[in-house]
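I have placed the structure first, in the form of structure tokens, so that the comments after it can refer back to it.
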Amino acid sequence: MGKKSRVKTQKSGTGATATVSPKEILNLTSELLQKCSSPAPGPGKEWEEYVQIRTLVEKIRKKQKGLSVTFDGKREDYFPDLMKWASENGASVEGFEMVNFKEEGFGLRATRDIKAEELFLWVPRKLLMTVESAKNSVLGPLYSQDRILQAMGNIALAFHLLCERASPNSFWQPYIQTLPSEYDTPLYFEEDEVRYLQSTQAIHDVFSQYKNTARQYAYFYKVIQTHPHANKLPLKDSFTYEDYRWAVSSVMTRQNQIPTEDGSRVTLALIPLWDMCNHTNGLITTGYNLEDDRCECVALQDFRAGEQIYIFYGTRSNAEFVIHSGFFFDNNSHDRVKIKLGVSKSDRLYAMKAEVLARAGIPTSSVFALHFTEPPISAQLLAFLRVFCMTEEELKEHLLGDSAIDRIFTLGNSEFPVSWDNEVKLWTFLEDRASLLLKTYKTTIEEDKSVLKNHDLSVRAKMAIKLRLGEKEILEKAVKSAAVNREYYRQQMEEKAPLPKYEESNLGLLESSVGDSRLPLVLRNLEEEAGVQDALNIREAISKAKATENGLVNGENSIPNGTRSENESLNQESKRAVEDAKGSSSDSTAGVKE
């Protein structure tokens with residue numbers, strides 16, 4: 001969105017002439033592809049691998065300097081052309097203007113009073129860059145032959161963007177010319193800036209994003225140079241790493257899912273004008289109207305003339321914002337830290353615990369989240385920890401007898417403990433685990449706060465330090481919360497307080513004709529609030545009834561900018577890992593839906 005550009009926007013119109021030969025770059029990219037396709041490094045070796053990959057990438061960037069396609073002037077010089085183009089093609093352009101909000105970057109400012117829930121912005125399909133428009137473009141022949149482009153719409157969209165940027169007469173030039181020339185995603189971080197993220201929970205995703213992007217570039221460089229269907233692509237003679245990083249970041253920070261024209265499925269899209277809106281806390285207020293075939297956005301709240309118009313991107317953590325959007329949101333009520341937990345197969349009760357978890361729809365090993373808000377754990381994590389800490393007798397109670405299914409229903413409900421002893425154990429475990437994670441950081445909370453007072457820090461360095469500080473603060477709160485809960489349940493146990501009795505009327509159950517197939521609503525989607533679908537995530541802005549009528553892609557946890565659930569992310573990454581093992585042509589865009 002507008003916030004992504006804090007740097008000078010280079011513009012010129014054509015690529016410069018470089019002396020480096022395609023064969024020389026081909027040799028370097030082959031080396032890069034081999035390095036990026038090697039097995040994952042062992043514990044403690046990720047940084048070393050990152051530096052090695054980065055060294056190769058920088059060598060390629062240096063040799064390609066001057067080859068990239070750029071434009072003349074500043075980004076904002078093209079805003080009038082964008083508004084004119086949008087207006088001529090049926091988009092709304094009244095009631096707002098594009099303005100530089102300094103720290104937040106460019107955004108939309110109201111030029112009149114706008115009421116909450118008022119429809120103020122709409123963008124018809126013809127203005128959107130989509131996977132479908134990519135298929136029908138000069139990229140089409142290569143798309144029809146390359147299985148990576150076919151399988152990963154985000155990569156297809158990135159190449160679509162590159163091809164159109166290199167085509168002076170492209171229909172989308174008025175839009176493309178207003179995109180930032182650089183972003184603040186970790187793909188653009190200097191090595192010293194990435195170093196600030198060492199020991200954080202987010203660093204693994206940063207490494208993965210960088211490695212996957214480098215691997216994709218190396219693979220596609222060879223495709224562009226050797227595939228017969230790539231001969232007519234306008235980027236054939238100037239496909240640089242810098243170009244690919246830019247395209248990937250443009251897509252990563254902006255893409256969303258919209259319905260196809262017949263409404264039968266979804267497709268990825270870039271949405272001009274709308275993608276200038278910056279983020280604030282709130283609710284999803286963007287939808288897709290199939291009847292009018294356009295993206296629509298209603299006001300999140302009342303906006304007076306002269307105020308910035310915000311939208312809600314969704315329930316993203318700050319790690320997701322930094323890695324995928326290139327900014328840190330200071331007042332993020334949805335911030336959280338990933339925590340990997342699993343039942344050891346060496347546990348003598350493993351089989352029983354695995355069965356109880358399976359009945360609750362929870363895997364024996366997964367990535368959960370510790371939340372900034374109270375309570376620090378979700379119903380899914382509570383259920384997992386309860387099973388993790390169960391005795392053999394408690395496990396039997398959840399597996400055998402007429403009341404077993406009822407006990408499964410209560411696993412994620414804090415009002416119905418398995419036992420006081422079980423609660424003491426799980427909160428003790430969580431306290432210890434969060435404490436151990438805190439000790440892995442190389443700096444303290446106080447030291448981070450002190451460093452942030454240094455005005456010489458770059459914007460990206462500040463983001464990195466804020467991110468690691470935020471992680472520590474969440475972990476510290478989790479430790480304190482766990483300690484309070486531990487003592488409360490210990491007191492209940494010492495006083496031999498009676499356990500609350502479960503009654504079916506206490507919980508909402510999913511309707512089903514087969515009793516044993518019912519699952520408690522609270523456990524149905526693992527860590528549902530930890531992330532959301534990679535979709536245009538559009539909640540009905542006015543009413544659910546109208547949403548159904550208009551054919552909007554809805555979802556309470558859906559958000560703009562291509563976020564997805566942690567479970568979905570893990571599943572997709574697993575599939576990608578399998579594909580990567582098959583050969584160099586299997587590649588992915590980590591975090592660039594993503």
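The backbone N, Cα and C atoms fix where each Cβ goes, glycine too.
Note that this is a predicted model, so its numbers are computed, not measured.
The S-adenosyl-L-methionine binding site feature in Swiss-Prot is assigned to ARG75, GLU104, GLY105, PHE106, ARG254, ASP275, MET276, CYS277, ASN278, HIS279, SER325, GLY326, PHE327; the stated evidence is experimental evidence.
If you look up Swiss-Prot, you'll see 94-314 marked as domain 'SET'.
Mutagenesis annotation in Swiss-Prot: ARG215 to Ala, described as Decreased binding to actin and decreased protein-histidine N-methyltransferase activity; the structure shown retains the original residue. For the recorded site, ARG215 (mutagenesis position), the DSSP three-state label reads helix.
Listed in Swiss-Prot is the mutagenesis experiment ASN256 to Phe, annotated as follows: Shows protein-lysine methyltransferase activity toward an actin mutant with a Lys instead of a His target residue; when associated with A-274.
Counting only residues at least six positions away in the same chain, the Cβ atoms of LEU121, VAL123, THR286, CYS295, CYS297 sit under 8 Å from the Cβ of TRP274 (mutagenesis position). Swiss-Prot documents TRP274 to Ala as a published mutagenesis change and attaches the note Shows protein-lysine methyltransferase activity toward an actin mutant with a Lys instead of a His target residue; when associated with F-256.
What Swiss-Prot says about the mutagenesis result for TYR313 to Ala is this: Abolished protein-histidine N-methyltransferase activity. Counted within 10 Å of its Cβ, the other Cβ atoms near TYR313 (mutagenesis position) come to 27, all protein chains included.
Listed in Swiss-Prot is the mutagenesis experiment TYR313 to Phe, annotated as follows: Strongly decreased binding to actin and decreased protein-histidine N-methyltransferase activity.
Following the DSSP three-state reduction, the secondary structure of ARG316 (mutagenesis position) is coil. Its own atom aside, the Cβ of ARG316 (mutagenesis position) has 25 Cβ atoms within 10 angstroms in the protein chains shown. Annotation of the mutagenesis experiment ARG316 to Ala in Swiss-Prot: Decreased binding to actin and decreased protein-histidine N-methyltransferase activity.
When every Cα pair among ARG75, GLU104, GLY105, PHE106, ARG254, ASP275, MET276, CYS277, ASN278, HIS279, SER325, GLY326, PHE327 is compared, the largest distance found for this S-adenosyl-L-methionine site is 21 Å. Counting every protein chain shown, 22 other Cβ atoms lie within 10 Å of the Cβ of ARG75 (S-adenosyl-L-methionine binding site).
ARG254 (S-adenosyl-L-methionine binding site) counts 24 other C-beta atoms within 10 Å of its own C-beta, drawing on all protein chains shown. Ranked by Cα separation from ARG254 (S-adenosyl-L-methionine binding site), the mutagenesis positions ARG215, TYR313, ARG316 are led by TYR313. Cα to Cα, GLY105 (S-adenosyl-L-methionine binding site) and ASN256 (mutagenesis position) are separated by 21 Å.
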